[in-house]
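Worksheet: the structure to be examined is printed underneath.
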Amino acid sequence: MTTGYESVPTSEPSDNLAPRAELWQRHLLEKKEGDQSISVSAFNISSMHNELSGLSEKSRQRVEAVWAAFSEASCSERKLALQGILNNCSSSLLSFASSTLDSLVRLDFLSLLPVEISFRILSFLDARSLCQAAQVSKHWKELADDDVIWHRMCEQHINRKCEKCGWGLPLLERNTLYAAKASIQKRYERLTKRGVDQAHESSPVKKAKLDDYPTSSNEETISSVKPPSPNSDSKFFLPFKTRPWKEVYAERCRVECNWRHGRCRQVVLSGHSDGVMCLQLVRNILASGSYDATIRLWNLATFQQVALLEGHSSGVTCLQFDQCKLISGSMDKTIRIWNYRTSECISILHGHTDSVLCLTFDSTLLVSGSADCTVKLWHFSGGKRITLRGHTGPVNSVRIIRDRGLVLSGSDDSTIKIWSLETNTCLHTFSAHIGPVQSLALADSRLFSCSLDGTIKQWDIEKKKCVHTLFGHIEGVWEIAADHLRLISGAHDGVVKVWEACECVHTLKNHSEPVTSVALGDCEVVSGSEDGKIYLWLFNNAPNESPVSTQSVPISSLNGQRSNSSVQRALSSVPNYSSSLSNISTRNLNIPPSNANNDDVSIQS
């Protein structure tokens, strides 16, 4: 018996047809490990064999003769024969031929190609197309859902704007990426050695590598996924022992959709008795400083206050905290360093002759700005203190760009100065604002500034010029915060604005007093006001409708008392948190030594 386009012996069972050189590619059976499925063509051959055996001897011989003659004909003869057959077909037969051809001409190319080539093809699809591809078949689903594909998708979108689609997804969890990436590379190499070399030894196509795909230039923090176990195995790929990258992508995509459509819920934190001057947000821990001379720490998972730091004799104007210490500046002219887990003040730094208005620090350096018009550099090691002079008005904001060796400062004199950490000299002065510069924000290589002239400006530090001016607030802008995806601003008009690509996309209104401080997270906007209230706009797990009702969370006075155990539990999510609280000392808090007050080097710009 002959079937299809080439000769096939009738004595050979149709469900055990071996691949033959004279068969077309679509006739080859898909033999996969642990998979008993067969191709559509193989099923048709088996069906025809069964129908043929049910015919009379004369009819069977007539059909076999037609098949044999067609198989022995040349290509041009076959075309001519088909044209003649089709011309003699009724409408019902033509309809049957059309439906039959529709399934025969389809080719599952991903099943025929080497797996790494399939990955390469799928890597050009967007997220929606990948989800649609996963619905084609089980084999396509395994390929389209694999970590290799979705890890690349996460690298392309998370914490950055995709150049192709313009979407960027929030970072959310901040754990290292390199271990997960190395695990995926190992899986990929194991796959190519195990599957491709055995099933496609004759394939001349060069194997693609994971390193060929575009990857992130910043491989610090992308996913909360732990690497899969190297000892686990599965039918096709190593199984997921933790959250798959597709799930990670989907979670962040939901949050980004909430950002885009303005879907959020609102929470109000009440605890300060006077205006909120400064905020800092690290994951689910929020620190706030106020005119009431206190610093409060909040757990945003429960919206509860977990620590109260008291010691300043006047309003707290600025603060920053890391894994184990919090540094604050005050209108009492001092800088205090706290072990915020025990609410203990570790050190007090004196040096400024007027209110300390701003500060920032990294692993080796503390920079502060004051109403005395100076910028001070406090070195954690060696005790050296340097004073930078050049501003003619109070210094309201300072920032460190460590990889460039620069310090930035913004002042009431309407200027922004760039200082060299190597020479301690002023390299350049920006002077485009016509009002006091209140806040500076850095995102990637972009510098933003806001002023009481009601504008926000974006600067090119390399070219030393203003590249964008953002208008939207009707009164002075007090503070801004930025990340890789967006910028937020709080102003004297009592509103908070969310900006993307230099355009205002949302305006958040609920404050009854001027907004004096803001903080930006991956899925939240935080703002503080002169009325002492802190507003949170939460874009994760947002309801379908917007706006939503406000949830107020009043906090009773702690009177400076809070058990260490509750603080430790609340702060356990802070990155690199050590459970050994008893070992915290002045030395490992990494603070300027007490003799820093005696080694003041004054630099005039």
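For all residues, glycine too, the Cβ spot is worked out from N, Cα and C.
Original residues only.
As recorded in Swiss-Prot, the features of this protein are as follows:
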type: DOMAIN; residues: 107-153; note: domain 'F-box'
type: MUTAGEN; residues: F109 to S; note: Temperature sensitive induction of early growth arrest and small cell size; when associated with P-118
type: MUTAGEN; residues: S118 to P; note: Temperature sensitive induction of early growth arrest and small cell size; when associated with S-109
type: MUTAGEN; residues: K246 to E; note: Temperature sensitive induction of early growth arrest and small cell size; when associated with G-566
type: MUTAGEN; residues: S566 to G; note: Temperature sensitive induction of early growth arrest and small cell size; when associated with E-246
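Annotated features taken from Swiss-Prot, shown on the structure.
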{"residue": "F109", "record": "mutagenesis position", "DSSP class": "helix"}
{"residue": "S118", "record": "mutagenesis position", "DSSP class": "helix"}
{"residue": "K246", "record": "mutagenesis position", "DSSP class": "helix"}
Problem - Number of other Cβ atoms within 10 Å of the Cβ of F109 (mutagenesis position) across all protein chains - result: 11
Exercise for the section: Using C-alpha atoms only, work out the spacing between F109 (mutagenesis position) and S118 (mutagenesis position) and round it to an integer in Å. Expected result: 9
Fill in the blank from the handout: Cα-Cα, S118 (mutagenesis position) versus K246 (mutagenesis position), nearest Å, comes out at 17
Fill in the blank from the handout: Same chain, |i - j| six or more, Cβ under 8 Å of K246 (mutagenesis position); the result in sequence order is D145, D147, W150
Fill in the blank from the handout: Within 10 A of the CB of S118 (mutagenesis position), the number of other CB atoms across every chain shown is 21
